[in-house]
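Shown next, in C-alpha cells, is the structure this report addresses.
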Amino acid sequence: MSLQMVTVGHNIALIQPGFSLMNFDGQVFFFGQKGWPKRSCPTGVFHFDIKQNHLKLKPAIFSKDSCYLPPLRYPATCSYKGSIDSDKHQYIIHGGKTPNNELSDKIYIMSVACKNNKKVTFRCTEKDLVGDVPEPRYGHSIDVVYSRGKSMGVLFGGRSYMPSTQRTTEKWNSVADCLPHVFLIDFEFGCATSYILPELQDGLSFHVSIARNDTVYILGGHSLASNIRPANLYRIRVDLPLGTPAVNCTVLPGGISVSSAILTQTNNDEFVIVGGYQLENQKRMVCSLVSLGDNTIEISEMETPDWTSDIKHSKIWFGSNMGNGTIFLGIPGDNKQAMSEAFYFYTLRCSEEDLSEDQKIVSNSQTSTEDPGDSTPFEDSEEFCFSAEATSFDGDDEFDTYNEDDEDDESVTGYWITCCPTCDVDINTWVPFYSTELNKPAMIYCSHGDGHWVHAQCMDLEERTLIHLSEGSNKYYCNEHVQIARALQTPKRNPPLQKPPMKSLHKKGSGKVLTPAKKSFLRRLFD
C-alpha cells in the first residue's frame, strides 16, 4: 500500500464529509458539495480530476430536460444496469441531507445524455415511488441485485428524524435508527415493497454493503439505540421469479465491528475495507480483505498502510472509493495555525502491484469509483456507508485521458491582474465574495478609452448592481474614470416646464338659459 498527499485548488471549500463520487466511463464526478450551488455551477456536480497529486473540480453540465438535483450528504448510491450484461451505467441516488439539514425521500437516476470532445452532459430524472415508500433517511445503503434476467434495488438501514409527534424545539434535530426493514424497489415501474425479516432485529446505519448477483452482504454498522457496533455479517438473498419476489436473510459468522468504513474493489471478487471507527472515539486503523465466492464470504486482515502522524493523531477521518483499489482520504486541518487548510487529503493505493500500466496511469491522473461514500465524526452522529457491486469491476476498461488543454489556463488569464491602485486581489489569498463566483473573481469591463477590465469587488459593487450591469447593454466606468466620463458627457436638454393656465378669480360663470316656455310659465306664476 502506498499513501500520497493530494493538494486541492480553490474549490477545496466545496469538499466536506458526506460527499459522493460517481464513475461514468472512467471519468469521476463529485456530488454533495458544501452549501447550495452557486450561479457559476448551478448543478452542484463537478468533474473530479486528479493529476500529479493535484485535484481540480470542474463544473459539469446537465441537459435541459433534467430535473433539479440538490446537493445531498450521506445519500445511498449505487451503479445500475438494466441487466447484468448491459454496458450502460446509471447511478441511483436515494435519501441524504440537504444543506438545510432536511432529509430527502426522493430517488434520482443519473445517466449520460451525450459525450462530446470528452465533455459529458448528464441527464437527471426523478423517480416517483408507490407502495411501501421508504421514509426520508441518510446513512443507509442501496444495492442492485440480478436474478432470472431481472434486476431489483435493495434498500436497508439508515437514520431519520424523530416522528413529528415526538419532535420538540429542544430536540428538533434528534435522529433515530430506521426500522430494520428491507425494501425492494423496482426502478422501471417505481414500485417499493417492504419486508420484515426475523434475523434483522435492530436498526443499523453506516454499514458496508456488497452486492454480487442475487445476494447482498451487510457488514458492521452502528446501532444508535444501543450505541454499539456489533460484528454483524448478514447475507440477504433475493429471488425474482415471475410472481412475488422471495427474500431471505442468513446470519453468518466471522463479521467485523466497524462503522463508516470505506470499501474499494481490487479484483472481480475481492474488496478492501479501510478506515471507519471501531469504538465511539477510536478509529479503525487496520484493513480487511473481503473475498467472495458463489455462496461464501471470507474476511481477513491484511497489510496496514504506513499512516502519517497527522492521520494517526486525527480524531476523525472521511473519504471515498476512487476505484481500481484506490481510496481518497481526508482529515481535518490544524486549527492552531492561522494559514492552515480546513482539510488535508490523501490517496491510498491498496493494490498497485496488481494493476496494469494503463490502470496505474488512471490511478495517478484520474480518479475512478464504482460506489461512493464518506465519513465524519461519530460524536456528531454523522457517519456514512459504502456499497459496491462485485459485477461492476472491469479492469480492462479503456480510459479516455482528459486533455488539460481543453481548459483555460488560469495562470495566463487576466483574472489576477492589478486592476486599480487599491486592488488587493491575490491568487493565493482570494476567496469568493459574490454568490456568482466559484474559482475566479468577478470582473466588469470599463468603457473608458480603449477599455480595460476591473474586479467588481475592488469597485465596491453590490451583487444586484453587478448582475444588472452584466445583463444590460449600458456602459460602465470604473471608480477611477467615472468622473472623467461624466465631464465629457453633454448634459441633456431639459424641456421647459409647461404650467397649466390659471383661471380668473373674477370670471363669472355662465348662467342658465331659460327657454320661452319656462319664461311664460314664470310670468303666469307670479301674475
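Yeah, the Cβs are placed from backbone N, Cα and C, and that goes for glycine too.
Substituted residues are absent from this model; it holds the original ones throughout.
For reference, Swiss-Prot has these:
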MUTAGEN   D128 to N  Does not affect the endonuclease activity of the RAG complex
MUTAGEN   E199 to Q  Does not affect the endonuclease activity of the RAG complex
MUTAGEN   D202 to N  Does not affect the endonuclease activity of the RAG complex
MUTAGEN   Y402 to A  Reduced interaction with histones
MUTAGEN   N403 to A  Reduced interaction with histones
MUTAGEN   D406 to A  Reduced interaction with histones
MUTAGEN   D408 to A  Induces a slight reduction in V(D)J recombination without affecting interaction with histones
MUTAGEN   Y415 to A  Abolishes binding to H3K4me3 without affecting phosphoinositide-binding
BINDING   C419, C423, H455, C458  Zn(2+) 1 binding site
MUTAGEN   K440 to A  Binds PtdIns(4,5)P2 at wild-type level
MUTAGEN   Y445 to A or D  Still binds H3K4me3 and H3R2me2 but with reduced affinity
BINDING   C446, H452, C478, H481  Zn(2+) 2 binding site
MUTAGEN   W453 to R  Abolishes binding to H3K4me3 without affecting phosphoinositide-binding. Impairs enzymatic activity of the RAG complex
MUTAGEN   R464 to A  Leads to a strong reduction in PtdIns(4,5)P2-binding
MUTAGEN   H468 to A  Leads to a strong reduction in PtdIns(4,5)P2-binding
Does DSSP give H468 (mutagenesis position) helix, strand or coil? helix
Checking the recorded positions D128, D202, Y415, Y445, H468, H481, which are within 10 Å of H455 (Zn(2+) 1 binding site) at the Cα level? Y415, Y445
Can you list the residues of the same chain, besides C419, C423, H455, C458, whose Cβ falls within 8 Å of the Zn(2+) 1 site's Cβ centroid? I417, T418, C420, T422, D424, V425, P441, V454, Q457, M459
Given the binding-site residues C419, C423, C446, H452, C458, which one's Cα is the least distant from that of E199 (mutagenesis position)? C458
So which one is it: of the binding-site residues C423, C478, which has the fewest other Cβ atoms within 10 Å? C423
Give the distance between the Cα atoms of H468 (mutagenesis position) and C423 (Zn(2+) 1 binding site), rounded to the nearest whole Å. 23
Per 10 Å Cβ neighbour count, which of the recorded positions K440, H455, H468, H481 ranks highest? H455
Spatial neighbours of H452 (Zn(2+) 2 binding site) that are distant in sequence (at least 6 apart) but have CB under 8 A: C419, Y445, C446, C478
Which one is it, among the recorded positions D128, D202, C423, K440, W453, that lies nearest to Y415 (mutagenesis position) by Cα separation? K440
Roughly how many angstrom lie between the C-alpha atoms of D128 (mutagenesis position) and R464 (mutagenesis position)? 37
Starting from the Cβ centroid of C446, H452, C478, H481, which together make up the recorded Zn(2+) 2 site, report each further residue of the same chain whose Cβ lies within 8 Å of that point, ordered by sequence. S447, H448, G451, V454, Y476, Y477, E480
